[in-house]
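Notes follow the structure.
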Amino acid sequence: MKFTLFCIALAAFLSMGQCNPDFRQIMQQCMETNQVTEADLKEFMASGMQSSAKENLKCYTKCLMEKQGHLTNGQFNAQAMLDTLKNVPQIKDKMDEISSGVNACKDIKGTNDCDTAFKVTMCLKEHKAIPGHH
């Protein structure tokens, strides 16, 4: 899978509508900080984003969520997520379903902040509260 396609898929997965330059930069920073390779991300996406992931991938998810304002001090910020999602034109007609899913995931806590971010992301995926999973 080419990086651009992967970037779009991951961006949609993490609630951004497109892979804009700012988000691409955030992805690169989080990859470097958490020693996650493009191959690691491709493997995770190819496996259907299973809930079993290495700690560095969980921390990569935390990094992305924090930089987007969706995770603060280890707490999922459901309202910030909804504020981001309502600006994605492709999903405006699904906001009721998405809002329900986001709210279902808002109190999830993991064993640490990385685990929390990952569990929230898996919950959002399960509840079809993130673009690209409808």
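Backbone N, Cα and C atoms are what each Cβ position is placed from, and that goes for glycine too.
Substituted residues are absent from this model; it holds the original ones throughout.
As the structure is a computational prediction, the values presented were derived from the model and not from experiment.
While the structure shown retains the original residue, Swiss-Prot records the natural variant Cys7 to Gly with this note: In strain: 357A, 774A and 786A.
Quoted from Swiss-Prot, the note on natural variant Phe13 to Leu is: In strain: 357A, 774A and 786A.
In this chain, no residue six or more apart from Ala39 (variant position) has a CB-CB distance below 8 Å. Look at Ala39 (variant position): DSSP puts it in a helix. Under its natural variant annotations, Swiss-Prot gives Ala39 to Asp the following note: In strain: 315A, 765A, 822A and 832A.
In Swiss-Prot, the entry for natural variant Phe44 to Leu states: In strain: 318A, 319A, 399A and 732A. The structure shown retains the original residue. When secondary structure is read from DSSP and collapsed to three states, Phe44 (variant position) falls in the helix class.
Reduced to three states, the DSSP call for Lys54 (variant position) is coil. The note that Swiss-Prot attaches to the natural variant Lys54 to Thr is: In strain: 306A, 313A, 358A, 359A, 390A, 773A, 813A and 868A.
Annotation note: Thr72 (variant position) sits in a strand segment as assigned by DSSP. A C-beta separation below 8 Å, combined with a sequence spacing of at least six in one chain, links Thr72 (variant position) to Glu66. Listed in Swiss-Prot as a natural variant, Thr72 to Ile is described as follows: In strain: 774A and 786A.
In Swiss-Prot, a published natural variant is listed as Gln79 to His, annotated In strain: 774A and 786A. Cβ neighbours of Gln79 (variant position) (same chain, under 8 Å, six or more residues apart in sequence): none.
Same-chain residues at least 6 positions away in sequence with a Cβ under 8 Å from that of Lys54 (variant position) are, in sequence order, Asp40.
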